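As structure tokens, the structure follows; a few thoughts come after it.
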Amino acid sequence: MRLVLEEPFKRLWNGRDPFEAVEALQGKVYRELEGRRTLRTEVDGRGYFVKIHRGIGWGEIAKNLLTAKLPVLGARQEWQAIRRLHEAGVATMTAVAYGERGSDPARQHSFIVTEELAPTVDLEVFSQDWRERPPPPRLKRALVEAVARMVGDMHRAGVNHRDCYICHFLLHTDKPVSADDFRLSVIDLHRAQTRDATPKRWRNKDLAALYFSALDIGLTRRDKLRFLRTYFRRPLREILRDEAGLLAWMERKAEKLYERKQRYGDLL
């Protein structure tokens, strides 16, 4: 069994079974799936997000593997990713409770509780009208570079997101947002993978997903080149020469994802 409790849950759950206590938490349920529940709760006026994972069974695990999908078996992936990103200086959530019980991955019970990041707006919402009403050029440049740095630092730290879309980057709005003063945090790491080094295959999947998610916000060629230069931390001439295969693949992959979105909506 693994268990880490910080305040206020260390105090609230003192003398209680934390796996029963977390199941008893009340709040707004955001997702209820077989084997996983996500909700927002409040303690002492402060918001927290709770993800509870219950064993999905060997049948579901096998079905995922047969369809080339890596199943999410518990909260450990998000816990490990959050810890690694904090070590690397990448702004993300803060976990205040984590528990894992059971060695059988098909029946394991686990949970993670993170502090709510608020007030915030995700970049998909923030940029949704950029085509019609472009943002100040300096702000757009600053945001493009900030996302590129975050994703680059994340990958160099050995973490790949697997859901690397602009909606999973939160812009903090506790004060006016400007090119010279803003904060971003990356969230929703329940599918993230953490290794000593990020394999190119998974790095490339993240980059293609990010590019796809930004296709409709009016980015120019110059914006895209700025992202590449910041992400790779190399001269553009070298990037365009050495990463030509990746860039062509990203275009094709993003186009396929975009076509699927047009056909099926958000059910990718």
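Backbone N, Cα and C define each Cβ position, glycine as well.
Listed in Swiss-Prot:
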- Lys51 to Ala: Loss of activity, cannot complement a deletion mutant (MUTAGEN)
- Lys69 to Ala or Arg: Loss of protein-tyrosine kinase activity (MUTAGEN)
- Val147 to Trp: Loss of activity, cannot complement a deletion mutant (MUTAGEN)
- His161 to Ala: Loss of activity, cannot complement a deletion mutant (MUTAGEN)
- Asp163 to Ala: Loss of activity, cannot complement a deletion mutant. Loss of protein-tyrosine kinase activity (MUTAGEN)
- Asp163 to Glu: Loss of protein-tyrosine kinase activity (MUTAGEN)
- Asp163: active site (ACT_SITE)
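If you measure from the Cα atom of His161 (mutagenesis position) to that of Val147 (mutagenesis position), you get 13 Å. On a Cα basis, Val147 (mutagenesis position) lies 14 Å away from Asp163 (mutagenesis position). DSSP classifies Lys51 (mutagenesis position) as strand under the three-state reduction.
Mapped onto three states, the DSSP output places Val147 (mutagenesis position) in helix.
Across the structure, Val147 (mutagenesis position) and Lys51 (mutagenesis position) place their CA atoms 25 angstrom apart.
Of all the Cβ atoms in the protein chains shown, 24 others lie within 10 Å of the Cβ of His161 (mutagenesis position). Sequence-distant neighbours of Lys51 (mutagenesis position) (same chain, 6+ residues apart, CB-CB distance under 8 A): Arg36, Arg37, Thr38, Ala75, Glu78, Phe111, Ile112, Val113, His190.
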